[in-house]
Amino acid sequence: MEWLVKKSCCNKQDNRHVLMLCDAGGAIKMIAEVKSDFAVKVGDLLSPLQNALYCINREKLHTVKVLSASSYSPDEWERQCKVAGKTQ
């Protein structure tokens, strides 16, 4: 399943991003913590590869590794963005 990045918080020191993801219909569904050497921006499309890897905007050389994922809630989003001083 492909995911659209709705919001992103990042910690540039360790290349970790917390992403708010929505489905093709635009409904917010997930919060995912990912690691990537590439910037992940609002509006990017994440397409599945294998082993918890997703490519950014169908560019197979630009990947993110999913570290964790949970169902979306406003409280959980805020908590994860604040953990480790991540900024939006």
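Quick reminder: no glycine exception, Cβ is built from N, Cα and C everywhere.
Here the residue is the original one, but Swiss-Prot notes a natural variant at this spot, ASN11 to Asp: In strain: ECOR 46, ECOR 48, ECOR 49 and O2:HN / ECOR 50 / P97 / UPEC. Classification of ASN11 (variant position) by DSSP places it within a strand.
If you take the C-beta of ASP14 (variant position) and look for same-chain residues 6 or more apart in sequence within under 8 angstroms, you find LYS35. Quoted from Swiss-Prot for the published natural variant ASP14 to Asn: In strain: ECOR 53, ECOR 59 and ECOR 60.
Taken residue by residue with DSSP, LEU19 (variant position) is part of a strand. Listed in sequence order, TRP3, VAL5, LYS6, LYS7, SER8, ILE31, ALA32, GLU33, VAL34, VAL40, LEU46 are the same-chain residues six or more apart from LEU19 (variant position) with CB atoms under 8 A from its CB. Quoting Swiss-Prot on the natural variant LEU19 to Ile: In strain: ECOR 23, ECOR 32, ECOR 38, ECOR 39, ECOR 40, ECOR 41, ECOR 51, ECOR 52, ECOR 54, ECOR 55, ECOR 56, ECOR 57, ECOR 61, ECOR 62, ECOR 63, ECOR 64, ECOR 65 and ECOR 66.
Annotation of the natural variant MET20 to Lys in Swiss-Prot: In strain: ECOR 46, ECOR 49 and O2:HN / ECOR 50 / P97 / UPEC; the original residue is retained in the structure shown.
Proximity of ALA27 (variant position) to non-local residues of its own chain (separation of 6 or more, Cβ distance below 8 Å) is seen for none. Under natural variants, Swiss-Prot gives ALA27 to Thr with this note: In strain: ECOR 46, ECOR 48, ECOR 49 and O2:HN / ECOR 50 / P97 / UPEC.
What Swiss-Prot notes for the natural variant SER71 to Cys is this: In strain: ECOR 38, ECOR 39, ECOR 41, ECOR 51, ECOR 52, ECOR 53, ECOR 54, ECOR 55, ECOR 56, ECOR 61, ECOR 63, ECOR 64, ECOR 65 and ECOR 66. In the shown protein chains, 9 other C-beta atoms lie within 10 A of the C-beta of SER71 (variant position). According to its DSSP assignment, SER71 (variant position) is in a strand.
Counting every protein chain shown, the number of other Cβ atoms lying within 10 Å of the Cβ of CYS81 (variant position) is 20. As a natural variant entry, CYS81 to Ser appears in Swiss-Prot alongside the note: In strain: ECOR 53, ECOR 59 and ECOR 60.
Here the residue is the original one, but Swiss-Prot notes a natural variant at this spot, LYS82 to Thr: In strain: ECOR 26, ECOR 27, ECOR 29, ECOR 30, ECOR 33, ECOR 44, ECOR 45, ECOR 47, ECOR 58, ECOR 67, ECOR 68, ECOR 69 and ECOR 71. Classification of LYS82 (variant position) by DSSP places it within a helix.
For VAL83 (variant position), applying a Cβ distance below 8 Å and a minimum sequence separation of six or more within one chain yields no residues. A natural variant is reported in Swiss-Prot for this position, VAL83 to Ala, and the note states: In strain: ECOR 27, ECOR 33, ECOR 38, ECOR 39, ECOR 41, ECOR 44, ECOR 45, ECOR 47, ECOR 51, ECOR 52, ECOR 53, ECOR 54, ECOR 55, ECOR 56, ECOR 57, ECOR 59, ECOR 60, ECOR 61, ECOR 63, ECOR 64, ECOR 65, ECOR 66 and ECOR 69.
As a natural variant entry, ALA84 to Glu appears in Swiss-Prot alongside the note: In strain: ECOR 28 and ECOR 30.
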Within the same chain, the residues at least 6 apart in sequence whose Cβ is under 8 angstroms from that of MET20 (variant position) are VAL5, LYS6, LYS7, SER8, ILE28, MET30, ILE31, TYR72, TRP77
Just going by other Cβ atoms within 10 Å, which of the variant positions ASN11, LYS82 has the emptiest spot? LYS82
At the Cα level, what's the spacing in Å between CYS81 (variant position) and ASN11 (variant position), rounded? 9
